[in-house]
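S.K.: What Swiss-Prot records for this protein is below:
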ACT_SITE  Asp264  active site, proton donor
BINDING   Gly156, Lys187, Asp263, Tyr303, Trp358, Trp359, Asn360, Asp365, Asn393  protein binding site
DOMAIN    149-416  domain 'GH84'
MUTAGEN   Tyr158 to Phe  99% decrease in activity for pNP-O-GlcNAc
MUTAGEN   Asp263 to Asn  99% decrease in activity for pNP-O-GlcNAc
MUTAGEN   Tyr303 to Phe  113% increase in activity for pNP-O-GlcNAc
MUTAGEN   Asn393 to Ala  95% decrease in activity for pNP-O-GlcNAc
Amino acid sequence: MKNNKIYLLGACLLCAVTTFAQNVSLQPPPQQLIVQNKTIDLPAVYQLNGGEEANPHAVKVLKELLSGKQSSKKGMLISIGEKGDKSVRKYSRQIPDHKEGYYLSVNEKEIVLAGNDERGTYYALQTFAQLLKDGKLPEVEIKDYPSVRYRGVVEGFYGTPWSHQARLSQLKFYGKNKMNTYIYGPKDDPYHSAPNWRLPYPDKEAAQLQELVAVANENEVDFVWAIHPGQDIKWNKEDRDLLLAKFEKMYQLGVRSFAVFFDDISGEGTNPQKQAELLNYIDEKFAQVKPDINQLVMCPTEYNKSWSNPNGNYLTTLGDKLNPSIQIMWTGDRVISDITRDGISWINERIKRPAYIWWNFPVSDYVRDHLLLGPVYGNDTTIAKEMSGFVTNPMEHAESSKIAIYSVASYAWNPAKYDTWQTWKDAIRTILPSAAEELECFAMHNSDLGPNGHGYRREESMDIQPAAERFLKAFKEGKNYDKADFETLQYTFERMKESADILLMNTENKPLIVEITPWVHQFKLTAEMGEEVLKMVEGRNESYFLRKYNHVKALQQQMFYIDQTSNQNPYQPGVKTATRVIKPLIDRTFATVVKFFNQKFNAHLDATTDYMPHKMISNVEQIKNLPLQVKANRVLISPANEVVKWAAGNSVEIELDAIYPGENIQINFGKDAPCTWGRLEISTDGKEWKTVDLKQKESRLSAGLQKAPVKFVRFTNVSDEEQQVYLRQFVLTIEKK
């Protein structure tokens, strides 16, 4: 009997070891992976072969991972180096002949970490770090390399730039996940854009940039410093020399990769011939002269297909005139869009080179009241050879953005093996391992953007959507709903509450919790409201129903308070959560159950939820999908970040739900030039219109309404020409009844 127990114990241990060896999961997934059903222990004593010649950043990582003692004569042999080094010369044929490729082998005799170049060796170490678990390594042979040349992040969003500490954390995260590019281009950095792009950084900011460059180098990331001069650049020698001087100052700070952005501008800065001449001058007089410049990238003015003039030659001019080594960025068919084969073929044909993709996800600078924590999907997985780079534009919430960044790292390294859901789950487990299930629950219901000017949406709450739809349909029709669907919703709300509490108390990743806290509070209130609404549906008796009704109204008030006091940015202020499936389900169920109660008891309970009573109508393409917002007695159109092309005769109109005394209208088109092209009108019936005079101070337009009755407000381009403006502000203030 004793021998049988020993045999069973040994069999279990062998099974565990075999399972560990077989279930090797790596992110990003390698191009070629062979796993043996064996493991080895991390050596207690080892000989390091090639440590003095190999990439020092890789050697540093290796020594941090090894807990054993280094010896010159005994112990397991660990060979590390780059192709051509003596230490790994016999493995030259095994090393993939690709930039940043590597060969990794683990067996009982030797560990080999061999890169095609220094960065390849560093990436071999990142894979080695993932293989090492609890002091054990599976026997493997890996041949790996990236499918896309440049992979990373562009900090190119509008709003609050990342903090210095957040950027340092990001750069380390990129290195671990085999991303080689960080493009520094925050829209609100005054020394990146007009008018201060000509000026040097103050000492404090310069020192921080210098530290970022150093940390980027340690983690094998190209720090790409971008300049955004197009809004006020003069096409003359003086400005050209000032730009080159700024690049030289950044070079002295350690920067070795550069970008010039011409996005979201209007005026003479949009001239493609002049842009090409400037970039070529930078390339020939700066980038090619320096022996160590890595990347030179430009973002064009027409950076997506929908903004490209079909009758113009902007993109073809860049394709013909720009030096071949200069990369050209592209966001896809629209500002916010996924990358398709047809789309990338269209742009590559015009720019005569593979596009450098600027993917605008999970950026939320046009839906700042939402968190975008869902999976990365929608991009073609067969077009790696058609693009030179793939960088993601993140949220202003740096830590929260890592969920998508992790997934983009996996996609860009090996699109053919990219697994949307597995990568998303791995990302969450990497970012918050101690509460991965709770973060997954929160992220599952915080992935959609809500209605927005770009019309870009994401799936959300997919696991309960069928049950929610079936239940709501049956309940609204007065039919018996499926008990299993009802219980699914009950469990979902219970799990949401639990997850919220656990996340709020988590201390493992404090920066993440600080970022998401307002949304987590709102998430919990949403779940509590859902539970109470379901209890109203069960409707035991009149007094019980009224108790739950009063509680729901109190929860609505708490949610309104959070929405009005947290995340009060000037564009899309507030906190929205679970907006695609769960919140509409709760609101519609509440409205229906209150209607049934009122009919049964001849009552007049208010069934109002947070709906939008007013409407906005426009035939201006970039405005027509922008959501309306209500803040106290103000009705405002959500601002747009990009240049709005307002055709002659087109208009924007706000229709209120009733006639109100009007107080004033505030408009800002981001232009100091006199707004002689526009006409502002008000109406009570949408038929008879009264023109309202506008006063202008710099770019701000205002009109006092002196409590004139108003239900409709309309602004029209009455000129004969298209106007290019920025919709910074459009606010109607009324006197509430």
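Cβ atoms here come from the backbone N, Cα and C positions, even for glycine.
The noted changes are left out; the structure has the residues it started with.
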S.K.: Around Asn360 (protein binding site), which of the listed recorded positions (Tyr158, Asp263, Asp264, Tyr303, Asn393) come within 10 Å, judging by Cα atoms?
M.R.: Asn393
S.K.: Across the record's protein-binding residues Gly156, Lys187, Asp263, Tyr303, Trp358, Trp359, Asn360, Asp365, Asn393, the largest CA-CA distance in angstrom?
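M.R.: The widest Cα-Cα gap among those binding residues is 18 Å.
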S.K.: Spatially speaking, which of the recorded positions Gly156, Tyr158, Asp264 is closest to Asn393 (mutagenesis position)? Use C-alpha to C-alpha, please.
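M.R.: Ranked by Cα distance from Asn393 (mutagenesis position), first place goes to Gly156.
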S.K.: Using other CB atoms within 10 angstroms as the count, which residue among the recorded positions Asn360, Asn393 scores least?
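M.R.: It is Asn393 that, of the recorded positions Asn360, Asn393, has the fewest other Cβ atoms within 10 Å.
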S.K.: Pick the one among the recorded positions Tyr158, Tyr303, Trp358 whose Cβ has the fewest other Cβ atoms within 10 Å in this structure.
M.R.: Tyr158
S.K.: Let me know the DSSP-derived helix, strand or coil state of Asp264 (active site, proton donor), please.
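M.R.: Note: Asp264 (active site, proton donor) is coil by DSSP, not helix or strand.
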S.K.: Where Asp263 (mutagenesis position) and Trp358 (protein binding site) are concerned, what is their Cα separation in Å, rounded?
M.R.: 12
S.K.: List the same-chain residues at least 6 positions away in sequence whose Cβ sits under 8 Å from the Cβ of Gly156 (protein binding site), in sequence order, or say none.
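M.R.: Counting only residues 6 or more apart in sequence, the Cβ neighbours of Gly156 (protein binding site) under 8 Å are Ile183, Gly185, Pro186, Lys187, Ala226, Phe261, Trp358, Val363, Asn393.
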S.K.: For Asp264 (active site, proton donor), what residues in its own chain, 6 or more apart in sequence, show a Cβ-Cβ distance under 8 Å?
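M.R.: The answer is Asn641, Glu642, Val643.
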S.K.: Mean pLDDT across the domain 'GH84' (149-416), rounded to an integer, is what?
M.R.: 98
S.K.: Through the lens of DSSP with three states only, how would you label Trp358 (protein binding site)?
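M.R.: Strand, per DSSP.
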S.K.: To the nearest Å, how far is the Cα of Tyr158 (mutagenesis position) from the Cα of Tyr303 (mutagenesis position)?
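M.R.: Distance between the two Cα atoms comes out at 17 Å.
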